Amino acid sequence: MATAAYEQLKLHITPEKFYVEACDDGADDVLTIDRVSTEVTLAVKKDVPPSAVTRPIFGILGTIHLVAGNYLIVITKKIKVGEFFSHVVWKATDFDVLSYKKTMLHLTDIQLQDNKTFLAMLNHVLNVDGFYFSTTYDLTHTLQRLSNTSPEFQEMSLLERADQRFVWNGHLLRELSAQPEVHRFALPVLHGFITMHSCSINGKYFDWILISRRSCFRAGVRYYVRGIDSEGHAANFVETEQIVHYNGSKASFVQTRGSIPVFWSQRPNLKYKPLPQISKVANHMDGFQRHFDSQVIIYGKQVIINLINQKGSEKPLEQTFATMVSSLGSGMMRYIAFDFHKECKNMRWDRLSILLDQVAEMQDELSYFLVDSAGQVVANQEGVFRSNCMDCLDRTNVIQSLLARRSLQAQLQRLGVLHVGQKLEEQDEFEKIYKNAWADNANACAKQYAGTGALKTDFTRTGKRTHLGLIMDGWNSMIRYYKNNFSDGFRQDSIDLFLGNYSVDELESHSPLSVPRDWKFLALPIIMVVAFSMCIICLLMAGDTWTETLAYVLFWGVASIGTFFIILYNGKDFVDAPRLVQKEKID
């Protein structure tokens, strides 16, 4: 049993110090943070001055250094998600960012503006839905990983034992991490999605849980973070675990998703779908092998399901992925290419059964994790399906939900919830819960990476592709286009700041946020708008003859269209690009 973190806290604020008081039964600890020296110490309740301003909080997210100095980030609101084997799981829904400094008079105007921008970045990340924590249970590990731990591991604090891939406030907690005596004040926070449901089939009640854990390594937004880095971390890597708890028995099925693990990019350039660029100079095999070496160590066998198009702009990526798997020649890897869009065109989504039939035997070999009511491990999951499309969102989520249902069918039959021959699809009440949960999971993962809800969720929710779903996909695609081109640079900077990929240095002579714009950035859009406006005016206010009107319309029309294509040609100069961290530029 891990050493629990404190659940009930009070924050006492004085001009000199922050005091975080533990209010759990029998607790006398007070975490003290000096607002001048930034020193963190442990005190007792009698050390809190009665003059302090007091407020309840629900956890410490951590501290961060900005231009104005240090800031303390605390959780101010939470909602209960459910109970996980008698452990309460919470979603953090509101935060407060508190400055150590009492005044900003020591800052110049430029520093004040930069500090304001950095605070806006912090708040942007905090406002993204999907931060979860528990004060008594380790949410960062799967059931199978937790079952294979030593007694020493189980005695560690939640912070010490957490899987660092999924601790999104790891950088913010670095000061508390260095002092084991204050670990009970430190909450490892997960980013992703968690839902819990009490369900009933055949009069038998069981808990069904879905957890998606987003990796904080190579984290970012859709078009600015693709492929892998030099350490083998894949973009948009998510570990998804489905858990069943029935009569003391526990079963789980784990899947992963992650960007195609080679060095490639797809930077926005105002085009609806920028061309993917595969690096011609990077050592793809080195990064590829690093990625899968770590995946095999953590999860075992890898069944790779590549769902991207096998023609057009996506074809080179599919060929590269297949070549890499073949060249590595590992017996721990199986590669399956399934052209999702080709197979399911004309809304023939029933054809997904082709893929499910193809991998059925492999899924049976991989199995799932099962512990009986006596605590004995009955079955281990021997590997995972690693699914991907271009974004690892829409197509990926559809396939994962179908694979998870097949595993759940086997688990519930083995546990005696389903009768022999009974199909999960026939259990209408549970099916509704199941489909909606997986659609909600898709939306959460999509919003965190692409900025909008997922596409194709009408199929996940209903089992059918609908015309309304197509319209909603079109709307979400338009929103994605706007965000990817005109706001994702800020979103990427926000994530890099939050995760510590960029550290603020107030002594920097040049502000990283100040990026001079080329003359084209202002001049060309103005010319295009003026030319288009003149074209409309000429149409509305006809000249003396139709030839004169036509000449004016043609002139201004050609000017506006020509300017538009010049802007499109120079698209990368017009998009909102990250400013804090330069990712590998390989295009």
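Placement of Cβ uses the backbone N, Cα and C atoms for every residue, glycine included.
As recorded in Swiss-Prot:
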- 122-451: domain 'SAC' (DOMAIN)
- C389 to S: Loss of phosphatidylinositol-4-phosphate phosphatase activity (MUTAGEN)
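C389 (mutagenesis position) is surrounded by 24 other CB atoms, counting those within 10 A of its CB over all protein chains shown.
Reduced to three states, the DSSP call for C389 (mutagenesis position) is coil. Taken as a whole, the domain 'SAC' (122-451) shows an average pLDDT of 96 in this prediction.
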